[in-house]
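Student: Before I ask anything, let me first share the structure, which is written out below as structure tokens.
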Amino acid sequence: MSKKYTQQQYEKYLAQPANNTFGLSPQQVADWFMGQAGARPVINSYGVNASNLVSTYIPKMQEYGVSYTLFLMYTVFEGGGAGNWINHYMYDTGSNGLECLEHDLQYIHGVWETYFPPALSAPECYPATEDNAGALDRFYQSLPGRTWGDVMIPSTMAGNAWVWAYNYCVNNQGAAPLVYFGNPYDSQIDSLLAMGADPFTGGSITGDGKNPSVGTGNATVSASSEANREKLKKALTDLFNNNLEHLSGEFYGNQVLNAMKYGTILKCDLTDDGLNAILQLIADVNLQTNPNPDKPTVQSPGQNDLGSGSDRVAANLANAQAQVGKYIGDGQCYAWVGWWSARVCGYSISYSTGDPMLPLIGDGMNAHSIHLGWDWSIANTGIVNYPVGTVGRKEDLRVGAIWCATAFSGAPFYTGQYGHTGIIESWSDTTVTVLEQNILGSPVIRSTYDLNTFLSTLTGLITFK
């Protein structure tokens, strides 16, 4: 895992003048803004549309010498609308959208005129530890004034942390107060590139606002490509067609999204599992165009080199037990069993572990379907499936087996719609002991449950031959 852009590129982007529009017209940026999910709260709260953006709101930004391109990106990736446009304030400070906008622009001028320290903490998060102590402030102090970095660096922890405290972010993944957020600087840079701008020199790449990454080429789209596009569209729609669950306090979430409540607005971020699922869906669509789709597109250590399943479980069980108290991968239960399967059979089912991936053949999102959603046959495993209306059997249990629990199970897991998963450590006639992650946001823990209750929740097992 590495930064998406180089340190030099991030710094060049943040050193751009805060009034730089990157050669994009008000209409181009207004049209982009209206199509962004993160703009919906502002659109709904203040009645914003492309027309009044161009006629009313953007001229106000220009009056204050603030780039409409940068300001509207800031709004989108903060999910503004709870506290004015950019969510600097907890609640709206004006009676309408224009007043709220003007107060945000006045805040930006205040940041330019008064020193505010770089943000490396937030109310809901632990402070981040820099990779190179003091490097962020040294860069911040070196800026000539009225740059975009002068606005962003004292205002948002997330981008600063991922650029200047990268190792902290990688090693402290999880729900708040850990690192639950992505990098808004990446999102801003990506958006500028998509609109045809050069984030690092401040100009336009194409000069006509077209996406530089889209070639002209052959405009003919094959029927198979169109079919794959429709499959991907449907899969993405299904992926996001789930409710957010109330986790605690102001926090909500599901396996796709994390959300924190600001007044009446939920600020949402894509989870690593959500991103992983999207990447896998895209990979699967690409796989369907492979002339030999039956051949796995990932490589793993040869199974003969790994020894028998029981030997591999025995060799790795102590390692798994040593992870108790730690967050693995993105902190989800899915990542934990992905980490385990990679060590025992050479393949993972979670991108967040950084291991070779099994091919996806079905449901790659829900923990209750892990045994059916991935092509375990290439990993020399055994699959036990318990159809709806049946319960697990004690005689099927194996040390090191991955178990899958049903959605909305009640005791002992009280699962939501995604179910749950973990690793069997041991069992007796009356109890079972498992290693699991993300019980109410927990790291890897050891839990002991009533055996019959545990068996009643099972949808399947994955054992290692």
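Yeah, the Cβs are placed from backbone N, Cα and C, and that goes for glycine too.
Nothing has been swapped: the model has the original residues at all the noted spots.
While the structure shown retains the original residue, Swiss-Prot records the mutagenesis experiment E78 to A with this note: Complete loss of glycosyl hydrolase activity. Mutagenesis annotation in Swiss-Prot: N87 to A, described as Almost complete loss of glycosyl hydrolase activity; the structure shown retains the original residue. For the mutagenesis experiment H88 to A, the note given by Swiss-Prot reads: Almost complete loss of glycosyl hydrolase activity. For the mutagenesis of D104 to A, Swiss-Prot gives this note: Complete loss of glycosyl hydrolase activity. The structure shown keeps the original residue. According to Swiss-Prot, the mutagenesis experiment C268 to S carries the following note: No effect on amidase activity. According to Swiss-Prot, the domain 'Peptidase C51' annotation covers 308-465. The mutagenesis experiment C333 to S is recorded by Swiss-Prot, whose note states: Complete loss of amidase activity. Here Swiss-Prot flags C333, H420 as active site, for amidase activity, drawing on experimental evidence. Mutagenesis annotation in Swiss-Prot: C345 to S, described as No effect on amidase activity; the structure shown retains the original residue. Quoted from Swiss-Prot for the published mutagenesis C404 to S: No effect on amidase activity. H420 to A appears in Swiss-Prot as a published mutagenesis result, with the remark: Complete loss of amidase activity.
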Student: Any idea what the model's mean pLDDT is for the domain 'Peptidase C51' (308-465)?
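Tutor: A mean pLDDT of 89 is what the predicted model shows over the domain 'Peptidase C51' (308-465).
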Student: How many Å lie between the Cα of H88 (mutagenesis position) and the Cα of D104 (mutagenesis position)?
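Tutor: One finds 8 Å between the Cα atoms of these residues.
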Student: Do me a favour and check the Cα-Cα span between N87 (mutagenesis position) and D104 (mutagenesis position); whole Å is fine.
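Tutor: For N87 (mutagenesis position) versus D104 (mutagenesis position), the Cα atoms are 9 Å apart.
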Student: Name the residue among the mutagenesis positions H88, H420 whose Cβ has the smallest number of other Cβ atoms within 10 Å.
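Tutor: Selected from the mutagenesis positions H88, H420 on minimum Cβ neighbours within 10 Å: H88.
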Student: Show me the subset of D104, C333, C345, C404, H420 whose Cα is within 10 Å of C268 (mutagenesis position); these are the mutagenesis positions I mean.
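Tutor: Of D104, C333, C345, C404, H420, within range: none.
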Student: If you draw a 10 Å sphere on the Cβ of C268 (mutagenesis position), how many other Cβ atoms land inside?
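Tutor: By my count, 17.
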Student: Translate the DSSP assignment of C345 (mutagenesis position) into the three-state scheme.
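Tutor: Note: C345 (mutagenesis position) is helical by DSSP.
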Student: Do you know offhand how many angstrom separate C345 (mutagenesis position) and C404 (mutagenesis position) by C-alpha?
Tutor: 18
